[in-house]
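So the structure is just underneath, and the comments pick up after that.
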Amino acid sequence: MPKIVVVGAVAGGATCASQIRRLDKESDIIIFEKDRDMSFANCALPYVIGEVVEDRRYALAYTPEKFYDRKQITVKTYHEVIAINDERQTVSVLNRKTNEQFEESYDKLILSPGASANSLGFESDITFTLRNLEDTDAIDQFIKANQVDKVLVVGAGYVSLEVLENLNERGLHPTLIHRSDKINKLMDADMNQPILDELDKREIPYRLNEEINAINGNEITFKSGKVEHYDMIIEGVGTHPNSKFIESSNIKLDRKGFIPVNDKFETNVPNIYAIGDIATSHYRHVDLPASVPLAWGAHRAASIVAEQIAGNDTIEFKGFLGNNIVKFFDYTFASVGVKPNELKQFDYKMVEVTQGAHANYYPGNSPLHLRVYYDTSNRQILRAAAVGKEGADKRIDVLSMAMMNQLTVDELTEFEVAYAPPYSHPKDLINMIGYKAK
């Protein structure tokens with residue numbers, strides 16, 4: 001009976017194991033997870049902190065016991081894989097509760113260890129990061145136990161923005177600082193202005209080009225010379241791949257510690273796959289490498305690897321489009337395609353439209369800003385971005401499908417919109433992009 005070992009039990013690992021079991025009722029499947037929880041919704045965590053998700057149990061899909069009862073898959077939490085011997089096909093495992101170590105053999109090994117939150121490195125009792133349900137519980141318990149009011153949020157990526165919004169919704173008083181003036185880097189810089197407008201509108205303090213120099217109790221000294229007091233600090237300063245345990249193996253890592261994979265999510269070592277945040281692949285629509293550490297990619301990779309292991313070696317990954325979205329108070333920011341800083345590798349043109357998300361005479365209308373970049377050599381779409389209070393998700397998802405099928409910007413005129421006054425225009429913003437590009 002083949003033995004399949006999975007490292008990591010969150011989106012990629014648990015999903016892959018589940019999909020393998022759906023296709024293969026016989027193999028012995030075991031998952032090692034170094035932390036407390038398995039199969040939780042990472043994307044729900046800011047909303048648990050904000051009490052928008054009222055019961056944290058909604059963010060937890062399975063316990064190891066429930067997973068075994070449903071799928072006959074063994075999950076061992078607090079078990080950390082600390083080394084791989086790919087020649088003997090074994091992994092070394094540390095039981096973090098007992099400190100005991102043991103070896104486990106495998107026929108197939110699936111690596112989905114995810115990434116860990118970066119830390120600013122200050123020794124402080126009031127600093128927290130947010131990466132898993134344990135972090136969420138620690139933040140929530142600290143807020144309740146210490147009657148927290150003033151919270152400093154460090155960083156301005158999508159997680160920090162979601163955390164800040166949810167702290168505000170909970171009734172706390174957050175302040176945002178960021179070390180540069182470049183916020184929400186997946187979005188075009190000039191399209192991020194509504195973020196600052198929303199902060200101003202709600203009188204939420206923020207400072208760009210600001211950093212922490214020192215923390216002394218609740219007293220924070222900043223690079224600017226300011227000294228302020230906060231009850232709590234939440235750091236959202238990026239992540240790094242959990243690949244340290246891989247370094248002693250023959251598995252190839254790139255300079256940042258990620259694992260390059262082929263279109264079957266195979267590593268350079270036979271019988272070893274990598275999925276989720278740790279894996280790097282390529283874009284679907286252009287010839288560039290891509291790392292997209294978001295939920296869709298982990299789930300798609302999990303399905304492909306499961307099919308491969310079950311014997312369907314014809315299924316392959318066609319690449320990322322990098323579709324992403326974030327809500328910040330009343331606005332939605334969404335984009336798809338290459339990142340803004342990757343556009344310089346192409347000879348491109350940009351076309352944009354700003355108009356109501358639906359018919360102007362229908363109540364509740366608000367402006368939607370839609371922008372498309374296309375390659376001048378073949379007129380295929382490289383990137384699209386949308387910002388507005390309504391309809392950004394719909395337009396970006398439609399453009400994602402267009403890019404998936406390599407449509408040109410001119411063909412957007414042929415997009416047949418589902419039109420009624422509450423939803424769109426007879427000529428949608430997507431159509432107008434096509435007309436303006438001609």
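Heads up, the Cβ atoms here are built off N, Cα and C, so glycines get one too.
Taken from Swiss-Prot, the feature FAD binding site covers 8-33, 267-277, TYR419. In the three-state DSSP assignment, the secondary structure recorded for TYR419 (mutagenesis position) is coil.
Annotation source Swiss-Prot lists substrate binding site at THR15, GLN19, ARG22, SER39, ASN42, LYS71, HIS299, LYS427. Every protein chain considered, the tally of other Cβ atoms within 10 Å of the Cβ of HIS299 (substrate binding site) stands at 17.
Taking all protein chains in view, 14 other C-beta atoms sit within 10 angstroms of the C-beta of CYS43 (mutagenesis position). The mutagenesis experiment CYS43 to Ser is recorded by Swiss-Prot, whose note states: Loss of activity.
Annotation comment: Swiss-Prot describes CYS43 as active site, redox-active.
In this structure, CYS43 (mutagenesis position) is part of a helix by DSSP. Taken from Swiss-Prot, the feature active site, nucleophile covers CYS43.
Within 10 Å of the C-beta atom of TYR361 (mutagenesis position) sit 8 other C-beta atoms, taking all shown protein chains into account. Quoted from Swiss-Prot, the note on the mutagenesis of TYR361 to Phe is: Reduces activity by 92%. Loss of activity; when associated with F-419.
Among the sequence features in Swiss-Prot, the mutagenesis site TYR419 to Phe is noted as follows: Reduces activity by 80%. Loss of activity; when associated with F-361. Residues near TYR419 (mutagenesis position) in space but far in sequence (CB under 8 A, at least 6 apart, same chain), listed by position: HIS425, PRO426, ASP428.
Comparing Cβ neighbour counts within 10 Å across the binding-site residues ARG22, LYS71, LYS427, the minimum falls on ARG22.
Our reading of the substrate binding annotation (THR15, GLN19, ARG22, SER39, ASN42, LYS71, HIS299, LYS427) yields a largest Cα to Cα distance of 49 angstrom. According to its DSSP assignment, LYS427 (substrate binding site) is coil. Counting other Cβ atoms within 10 Å of each Cβ, the binding-site residues GLY13, THR15, SER18, LEU23, GLY276 show the lowest value at LEU23. Sequence-distant neighbours of ASP28 (FAD binding site) (same chain, 6+ residues apart, CB-CB distance under 8 A): MET1, PRO2, LYS3, ILE4. When the recorded positions SER39, ASN42, CYS43, LYS71, HIS299, LYS427 are screened for a C-alpha within 10 angstroms of the C-alpha of GLY13 (FAD binding site), the residues that qualify, in sequence order, are SER39, HIS299.
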